[in-house]
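Copied from Swiss-Prot, the annotated features are:
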type	residues	note
MUTAGEN	R157 to A	Abolished interaction with host RNF31/HOIP without affecting interaction with host RBCK1/HOIL-1
MUTAGEN	R215 to E	Abolished interaction with host RNF31/HOIP and RBCK1/HOIL-1
MUTAGEN	F269 to E	Abolished interaction with host RNF31/HOIP and RBCK1/HOIL-1
DOMAIN	284-575	domain 'NEL'
ACT_SITE	C368	active site, glycyl thioester intermediate
Amino acid sequence: MIKSTNIQAIGSGIMHQINNVYSLTPLSLPMELTPSCNEFYLKTWSEWEKNGTPGEQRNIAFNRLKICLQNQEAELNLSELDLKTLPDLPPQITTLEIRKNLLTHLPDLPPMLKVIHAQFNQLESLPALPETLEELNAGDNKIKELPFLPENLTHLRVHNNRLHILPLLPPELKLLVVSGNRLDSIPPFPDKLEGLALANNFIEQLPELPFSMNRAVLMNNNLTTLPESVLRLAQNAFVNVAGNPLSGHTMRTLQQITTGPDYSGPQIFFSMGNSATISAPEHSLADAVTAWFPENKQSDVSQIWHAFEHEEHANTFSAFLDRLSDTVSARNTSGFREQVAAWLEKLSASAELRQQSFAVAADATESCEDRVALTWNNLRKTLLVHQASEGLFDNDTGALLSLGREMFRLEILEDIARDKVRTLHFVDEIEVYLAFQTMLAEKLQLSTAVKEMRFYGVSGVTANDLRTAEAMVRSREENEFTDWFSLWGPWHAVLKRTEADRWAQAEEQKYEMLENEYSQRVADRLKASGLSGDADAEREAGAQVMRETEQQIYRQLTDEVLALRLSENGSNHIA
């Protein structure tokens, strides 16, 4: 029950006194503050506002605090105000939003608080948490240790902090997000836990997973084994253990069980190779690049690439080159080193291409050899698309069409690989994507694909999958390619440069449609589906109408230009 104790304006802070005033049972309701107490809050907050530092938006915070108190509002939002400290908080609030500030600590928390969103601050610790708390998000801070967790807590997000240990987890917890910390162990999981994110820690052993769990993200830890309970999770559950040094015995056991005819457990994602990353290069950027060139060129190449050492993702790109030299293709494919050297020369001459390539390589953080090989495929695609956009094929429509066909085929193979991944229970998705590209490289004339991969045997891609994929690519190419090509960015770049008048006419036609027909066509579509007035449906319908219009206009333009150019070259089709 609520005790009627006088609030005195002395002591360590109002909230400490309020916590003494409100001795609450779960069914208690907060007592309205007296006018004198309100006045004390306002006076305290006014002093706090005056003592702010440059950059803090304490004036906005003061107004929100005042309104919250006067209206007895349950939610207080002080997010994104660059606040470095908080004053005592209104005692009646149940939700506190303080995201994206500069806070290093928090005051005592209101006794009825249920939700705290305090992510993206500089918090080093948290105060005692009220027993009523149900949701805590304090991700992206500097917290080293958590206080006792209330029994009613259901959602805990403390990712990207500096935690070395976790307290006992409360029995009602349904979501635990602790990725990006320094944990090497984890307490037992509550029976009601449904979601777990534990990636990028140092965990060596997992507790048993409760049957209620439907999603467990465990990437990049030090796990060599998994508890047997992982196989007893529901069929629609998802477990990701990529980037862990699972033992050979564990891998074989998982593969044997998950491929059995009676398996009805979760889908488990893994990765071949160990858990090391290539984010830390063995050599400087210049040294990693020059290693691909003959000795008589290395001095000049090194001087050129020294200038790029501080560009974004340069370190990751350097590490990628180190790993690329250790792939099957680098060891076995004739002319591979010369191909890489020629590509690096093109990168040194184009800042835009270099920036794009560095960004693509930044995704290849896993040390798995086939992950590096797939990234090399993507870098080759980036180069060719860049060259097409910059004009290399302006006078060679046949070569541009061939490149377009290859990009189209690769897109379809990615769709097929994505569908295949969904059917597998124990899967390294990188191996699946690479398998379709590598094994069909010759039949589909994929110049950007490596011709060998190391771990095809664990991809789960069968000979029948490959035959079906080839047939699907050819069928879709026959029916869809010209429409796809007419919307392809590099083709548009060619048209703008070489067919400026025709391109301008097409753009004018598109804008006339937008002015005269667009609104009515969207309205008609919404009316036909009974969704008039639905904002989400309107956005979707608008995008569909725009795409259909562009498809019609650009397809007509494409047909005209290709008919002219191909007839000049003695061809009457776009094959």
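The backbone N, Cα and C atoms fix where each Cβ goes, glycine too.
The Cβ of R215 has fewer other Cβ atoms within 10 Å than any other of the mutagenesis positions R157, R215. R157 (mutagenesis position) falls within a strand when secondary structure is assigned with DSSP. Annotated pair R157 (mutagenesis position) and R215 (mutagenesis position), C-alpha to C-alpha distance, rounded: 15 Å. Looking at F269 (mutagenesis position) and R215 (mutagenesis position), their Cα atoms lie 11 Å from each other. DSSP assigns F269 (mutagenesis position) to a strand segment in the three-state reduction. Residue density at F269 (mutagenesis position): 20 other Cβ atoms are found within 10 A of its Cβ, drawing on all protein chains shown.
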